[in-house]
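These come from Swiss-Prot:
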type: BINDING; residues: Cys533, Cys535, Cys550, Cys552; note: Zn(2+) 2 binding site
type: DOMAIN; residues: 56-97; note: domain 'JmjN'
type: DOMAIN; residues: 263-429; note: domain 'JmjC'
type: DOMAIN; residues: 726-784; note: domain 'FYR N-terminal'
type: MUTAGEN; residues: Phe171 to Lys; note: Decreased demethylation activity
type: MUTAGEN; residues: Glu285 to Ala; note: Decreased demethylation activity
type: MUTAGEN; residues: Ser290 to Ala; note: Decreased demethylation activity
type: MUTAGEN; residues: His309 to Ala; note: Loss of demethylation activity
type: MUTAGEN; residues: Glu311 to Ala; note: Loss of demethylation activity
type: MUTAGEN; residues: Glu387 to Lys; note: In jmj14-3; loss of transgenic photobleaching phenotype due to RNA silencing
type: MUTAGEN; residues: His397 to Ala; note: Loss of demethylation activity
type: MUTAGEN; residues: Glu516 to Ala; note: Decreased activity
Amino acid sequence: MDQLASLAESVAMEEDSEKQSIKGESSLEPDSTPSSPKITARWNPSEACRPLVDDAPIFYPTNEDFDDPLGYIEKLRSKAESYGICRIVPPVAWRPPCPLKEKKIWENSKFPTRIQFIDLLQNREPIKKSTKTKKRKRRRISKIGYTRRKRDSGCDTASSGSSDSEGKFGFQTGPDFTLEEFQKYDEYFKECYFQSEDHPGSKASENKKFKPKVKDLEGEYWRIVEQATDEVEVYYGADLETKKFGSGFPKYKPGYPISEADQYSQCGWNLNNLSRLPGSVLAFESCDISGVIVPWLYVGMCFSTFCWHVEDHHLYSMNYLHTGDPKVWYGIPGNHAESFENVMKKRLPDLFEEQPDLLHQLVTQLSPRILKEEGVPVYRAVQRSGEFILTFPKAYHSGFNCGFNCAEAVNVAPVDWLVHGQNAVEGYSKQRRKSSLSHDKLLLGAAMEATYCLWELSLSKKKTPVIARWKRVCSEDGLLTKAVKKRVQMEEERLNHLQDGFSLRKMEGDFDNKRERECFLCFYDLHMSASSCKCSPNRFACLIHAKDLCSCESKDRYILIRHTLDELWALVRALEGDLDAIDLWASKCRDQYPSQHPRAREYAYLKSAPCIKSRGSSKVQQREQNNLQLVSERLQSDLTSNKEVQLKQDGDSDVNRHGHESERNHVHGITDKSAVTDVKLGVGGKFDEKKISVESQNPHSVSDVGCSELAKKVDGCLGGKDQNAATNRLSLSVELLSSGSLVVKKLWCSKQAIYPKGFKSRVKFLSVLDPTNLTNYISEVLDAGLLGPLFRVSVEDYPTENFSNVSAEKCWQMVTQRLKLEIIKKCDQPVSSLTSLQPLESINGLEMFGFLSPHVIKVVEALDPKHQLEEYWNQKAVKLFGAEPIKEGEKDDTEKGGASDPSLDRDTRLLRGLLKKATPEELVMMHGLLCGETRNTELKEELSTLVDKMEISP
């Protein structure tokens, strides 16, 4: 006890020193100044105010359930969302080690605290009113250093109340502690508070120690909040950045021997991983936002409080209690959030009149008893060490700690959050409140990822866990589809509402990469669109406040758009399952955002229960991930051109069906020096997006020496700039590895070729890993079920580098597109300026597979001796005889009396007329007879008899 009292005395002396410095700046005089720690308040069990509320649900996931954190959240949402919060108890085997307990951290690392005045959380006077009072009942009121909570720094001390306009009730900065010291101080506090017969400085007998139960602590806590008779001050280590202090979960250390901690470091329930798991849209936020994506640590003591609040952007939150005493939570269902806010304003009118955003400050409590009286449902959860608490979107929650403990929390955003997040940012705009992240960036990132997964699924029919998750939120009724459609409708309405005075420009790809772009008036995020003017090119407005930006003439004002409305509606159709739209946006994912599609990011699909090591990427996959990350920045600059480019419509067939066309014509952005075609509103007050055009101000330099050398090497590989020579040389090098087997169904042939199942060939071509060298590619035909044949091209030495499509031509287009990306990485100039790459544009996929090579054709045709694939053989007959068969109802030239070609001799003209009258089947049979290919002996005998009769006839 002496040791605890000594520690408390040193803490109080430090606190007193800080308060004395505040006193000198304050206009109010304290009644007394303590020279020793005084915890004068005592437990009063007879006046306990424990609220009568129902308990929130508790869930006990099985090991299988625990494998997929987001899947489990999705599973329990329907059962728990109506409570606002729930408790999750992990399987018994899941017990991650806590690095915070290591001696170097536990005894040596210090963290800052805040002083909380528990008796003032609900019952206090407004700041302005309290500063006018000359005499205070409580000595400390004059010493409160008013603070403002910031997500970035946690606690930012203001000017100690010297200015009424600046002072806001909050948490005063307290002393720094180590975890060991804080635990001892909490023990001292509880011994003093709950054992009134002992003086704080005397020894307490072990048999007299009393450990209050949770219900005792809860009753006393709300007595202090509702009807305090004494001053109760505690400390709270809140909002501690884990990047600085350290996380309570182990982190993976590459290069070190694998241990038990490493298994937990890669677990999905490790809060360092949770926010960016596959399926959480926060995965598309590239910045490590402290408190949202990077967890915060919370070190509590008895009665330390987290006041009523809702998560930023109405996100889900997950809290894990690493060690220590329980934490009592209270939750309100999200659909009662507005009712809760109204009750708070009704019961605390003076505080809200002075500070309308009071609920954003996390400094005010209101008893669950009062809330229930007003008809607001409240639920309780008691979290113990090793357990999780999940809060749902827009669910207000609060609580207090029963003693010393360490907890960690982070946000997560499954797809069902998107509708809540959209409502949040629209509300922030009306309140003119800054946001923590870009909702539109997350929405578009999720939509593009889902589209790419749909594209992969349409080709391979393989449902990986990631693809299956995105597939579930698509279709017309899918959660993601609905969220994107709603946002596109909003964007269209806002564009159409701007009736005059604005031209449209294409937004730069990196418009908001290096700095946040927000509306000058309401702070709305401007990732999707922004309004500006030549008079203030670095000042922007949202579409709602576009007309409030300035009063300049219409010719000087413009709107920047990241995607046209046609493109956005195509994205909606893609999510609904339209194959053409899927193809278009999958191409955009590959070409425009190569660092964002799944193949580049290569998820580590995290497991647990207990944590299973995540699947590692091969060296090739890791190299591809790193390379594409570097290429993406270069790609953004390459896709611009120094000439004006007309943006193609979504409906254009060449854009829909060929990714390379959208790559050539896409423009990432402009600045104020760009030439812009003004686009006025058309009939009905709508923008005519067909007229949007832009001109880049950054023409690329072609002076790079390394690029020149690369061009020479590429020329050498392709056989020079002669396109025909290059492709001819490549076609001759096709090696047939397997002819496969015939499939007599639609789609398994075309007019140009037969596609045997299991067909496999080898060809040399520029390497997608190193374009300066040739490598072997394996081309094969697989069975994709109802889709028919699936064409796949893979690098022979690195099979994980593969490209698949339902079209042989497009399959090789994907290879050439990848080649362009690799060349961009090595060459600092546009692909369009590399004339040596022109042969890439003429590469024929059928030829690269070998389907146009004579030796391959002969082998493949032998698989169909009966000519069952009529589409192919009919076209072949036409080519052989040089005449189209006469369609039913048509007449040939001779019947019409048309003149015959005089250059042909009489016999040829007669033969051509005869052949035109034949059906395709008859032509094929005749060809077989004349060439000796038919095996039908009866037909051969009939033909011989016919010839004999013709010779006998006069």
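Every residue gets a Cβ built from N, Cα and C, even glycine.
Everything Swiss-Prot records as a feature, shown here on the structure.
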residue: Glu285; record: mutagenesis position; CB count, 10 Å: 20
residue: His309; record: mutagenesis position; CB count, 10 Å: 17
residue: Glu311; record: mutagenesis position; CB count, 10 Å: 22
residue: Glu387; record: mutagenesis position; CB count, 10 Å: 18
residue: His397; record: mutagenesis position; CB count, 10 Å: 25
residue: Glu516; record: mutagenesis position; CB count, 10 Å: 14
residue: Cys533; record: Zn(2+) 2 binding site; CB count, 10 Å: 22
residue: Cys535; record: Zn(2+) 2 binding site; CB count, 10 Å: 13
residue: Cys550; record: Zn(2+) 2 binding site; CB count, 10 Å: 17
residue: Cys552; record: Zn(2+) 2 binding site; CB count, 10 Å: 13
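When DSSP labels each residue, the domain 'JmjN' (56-97) comes out as 19 helix, 6 strand, 17 coil, counted as helix, strand and coil in that order.
When the alpha carbons of Ser290 (mutagenesis position) and Glu311 (mutagenesis position) are compared, the span between them is 13 angstrom. Each residue in the domain 'FYR N-terminal' (726-784) gets a DSSP state, and the totals come to 7 helix, 25 strand, 27 coil. Cα distances from Cys552 (Zn(2+) 2 binding site) to the mutagenesis positions Glu285, Glu311, Glu516 are smallest for Glu516. Under the three-state DSSP scheme, Glu387 (mutagenesis position) falls in the coil class. Every protein chain considered, the tally of other Cβ atoms within 10 Å of the Cβ of Ser290 (mutagenesis position) stands at 19.
In the three-state DSSP assignment, the secondary structure recorded for His397 (mutagenesis position) is strand.
It is 21 Å from the Cα atom of Glu516 (mutagenesis position) to that of Glu311 (mutagenesis position). Apart from Cys533, Cys535, Cys550, Cys552, the Zn(2+) 2 site neighbourhood in this chain, defined by C-beta within 8 angstroms of the site C-beta centre, holds Lys534, Ser536, Leu549, Ser551, Asp556, Arg557. For the domain 'FYR N-terminal' (726-784), the mean pLDDT of the prediction comes to 86. For Glu311 (mutagenesis position), the recorded positions whose C-alpha atoms fall inside a 10 Å radius of its own C-alpha are His397, out of Glu387, His397, Cys533, Cys535, Cys550.
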